[in-house]
Amino acid sequence: MMKTEPRGPGGPLRSASPHRSAYEAGIQALKPPDAPGPDEAPKAAHHKKYGSNVHRIKSMFLQMGTTTGPPGEAGGASGMAEAPRASDRGVRLSLPRASSLNENVDHSALLKLGTSVSERVSRFDSKPAPSAQPAPPPHPPSRLQETRKLFERSVPAASGGDKEAVARRLLRQERASLQDRKLDVVVRFNGSTEALDKLDADAVSPTVSQLSAVFEKADSRTGLHRAPGPPRAAGAPQVNSKLVTKRSRVFQPPPPPPAPSGDAATEKDRGPGGQQPPQHRVAPARPPPKPREVRKIKPVEVEESGESEAESAPGEVIQAEVTVHAALENGSTTATTASPAPEEPKAEAVPEEEASSSVATLERGVDNGRAPDMAPEEVDESKKEDFSEADLVDVSAYSGLGEDSGGSALEEDDEEDEEDGEPPYEPESGCVEIPGLSEEEDPAPSRKIHFSTAPIQVFSTYSNEDYDRRNEDVDPMAASAEYELEKRVERLELFPVELEKDSEGLGISIIGMGAGADMGLEKLGIFVKTVTEGGAAHRDGRIQVNDLLVEVDGTSLVGVTQSFAASVLRNTKGRVRFMIGRERPGEQSEVAQLIQQTLEQERWQREMMEQRYAQYGEDDEETGEYATDEDEELSPTFPGGEMAIEVFELAENEDALSPVEMEPEKLVHKFKELQIKHAVTEAEIQQLKRKLQSLEQEKGRWRVEKAQLEQSVEENKERMEKLEGYWGEAQSLCQAVDEHLRETQAQYQALERKYSKAKRLIKDYQQKEIEFLKKETAQRRVLEESELARKEEMDKLLDKISELEGNLQTLRNSNST
């Protein structure tokens, strides 16, 4: 279970992750830093303390048992402007293991990290110091130094015998100057055990970036800032700064002067009293190299040993700087200075007295540990061999007494940089331009697309030897969960909602969505799965399905487990304040699709279950078989349908408290978690008791129903026997009716034949009648025509008769006359 803290007005929304720390380190490196002056007061704290895991890690590594030199053997450095006693004391660095509760730690990788860092610091610490400083007496080597020796022996020789001799001389100097010290890098790994490798020759390696990111994150959590000025007075408040910033400048050094040969050059370069100035390093004249990069990593936490803490002043600060000017890979070196040069008075924001004192602090240890038979020429030769492939690195270390508290002034530095108007950071160019595309001979005039012929920039990346990208021990899904959550919350529309919790709860059920859900990581967040109809959320109407729960009563639910979110919702009372995140209109996220698919799958499973129960019920009705008591006890029951329960199963494999973890903050946090678990468990027990009581009542009711059903079965058997007798009588009656039906069908067929015959006769008669009428009409017409002809003939004859009678009369008259 991940620890959640209430989100303040300016606090982060989630805890640190290695990916985001590296990202912030890269962003910080691109900003122009501005070191505050020595008289500036520390910035105000953000009122945020370390988590309990930091104290647990620190206590665990304090018990590893390392030997440090007695406080009396650390001699004071005369002529030093700052930290005269603290610079000689033994310093302790403790490499903590991972801060999460359920992660394994590769201690060998952490020891290798501390060894590589101490080797880099001591490797460049090879300047001669004033001869007046006596060499410290030898001390028994610590465990970290023994581990480093074994690691150095295992590394194969990269060059011939001269290179090995120079390396052995440098190792002797390193052991003599750092026997009573242990370099300690306090790193807070969030489950990431990425391999950190050596510095690259042309650019800062991922090791420097990740260390810077770690310390910047630690400082941003504590909220204090220490100015790299002079140490405070004895009565000043005790502050232990852990701020690490990278300050980079790209500059062109002036051409080196011609170096004289022999002892004359050595004597000329030495200051009064035969001491070589700590800020200058002379090398043979070479052509001016390309612009090189200056990187600062400061301040690294350095804690004093237990014996030195008792006698040191409260406000003493250990301050050290290592300045290494590396030339190109071809072995050329130039004379450079750690103090501000006349040509670049503001190249580094470090006071002159601070640079001189800090450089002299480390030079004294190297001079004390150098073999007496080594000549200055050999030292210069070893410097040439050693610095030919290194970067220009400035390392400052600050330490103060007191509790683990520090601060971050990243935002203040950014504002100061903008006010001062310094030029932005320009990283060293790591790209090569190659010829681009050739111009086309005959491009089509109608074509609207044209290809650029500008040179193509090819950027070089780290090789696998310089940057080990393998990360088998960390789940990438879990490591980027919080980063994904923050990016998702930024894209959502956030709005507050206040609900009044009633006796039935809030009326919502939640679901944790994410690929890492099996490990307790809800990568996509806590979402509203269902809204109970008639509940508080349903009556309010503002909370909908698929909404993201960002906060509940000030408790952030980003990057927490589903069980923790359920316990937070269960323990709310009265008026509950929500911070809801919702997709903007027109957007359909993958989370909404996942929740919709989940609800559809559950609905499908519920329908399949109901169909299965219905099928079982039909089979029971047909066969008359019923489930036994054992089947009833084992079968699932859903008396009230699907219930939206906000209580979820808690993880049982929590880490047990060990003596190392017995700190008040850890115990208080664990006690609160146990209280929440206890309340959740009691609620689950009460709910299970109510379920058990309802199931027992349901079981008794089912038994009564079973007896009633058995009695009804007996009655139904008697009724079935009576129905069988009725069925036999009905069969005989059906046979008689069937015979009568057959007779009726025969009669019907005979009548049908007679009817068809009569129908044919009627048709014949009607046809004959029609023909008779036609004949009668024709004969009547012929008769009428004959009558008309006779009538006309009769009229003609009558006319002739009358005419003849006239003629006859005429003749008679004539005859008479």
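For all residues, glycine too, the Cβ spot is worked out from N, Cα and C.
Residues or ranges marked as domain 'PDZ' in Swiss-Prot: 496-584.
As a published mutagenesis entry, Ser17 to Ala appears in Swiss-Prot alongside the note: No effect on phosphorylation.
The local packing around Ser59 (mutagenesis position), expressed as other Cβ atoms within 10 Å of its Cβ over all shown chains, amounts to 16. In Swiss-Prot, a published mutagenesis experiment is listed as Ser59 to Ala, annotated No effect on phosphorylation.
Per Swiss-Prot, mutagenesis Ser87 to Ala is noted as: No effect on phosphorylation.
Record note (Swiss-Prot) on the mutagenesis of Ser94 to Ala: Diminishes phosphorylation.
Listed in Swiss-Prot is the mutagenesis experiment Ser100 to Ala, annotated as follows: Diminishes phosphorylation.
Mutagenesis annotation in Swiss-Prot: Ser116 to Ala, described as Diminishes phosphorylation; the structure shown retains the original residue.
Spatially close to Phe451 (mutagenesis position) yet at least six residues away along the chain are Leu437, Glu440, judged by Cβ distances under 8 angstroms. Mapped onto three states, the DSSP output places Phe451 (mutagenesis position) in coil. Swiss-Prot lists Phe451 to Ala among its mutagenesis entries, and the accompanying note reads: Abolishes protein phosphatase 1 binding.
Across all of the domain 'PDZ' (496-584), the predicted model scores a mean pLDDT of 82.
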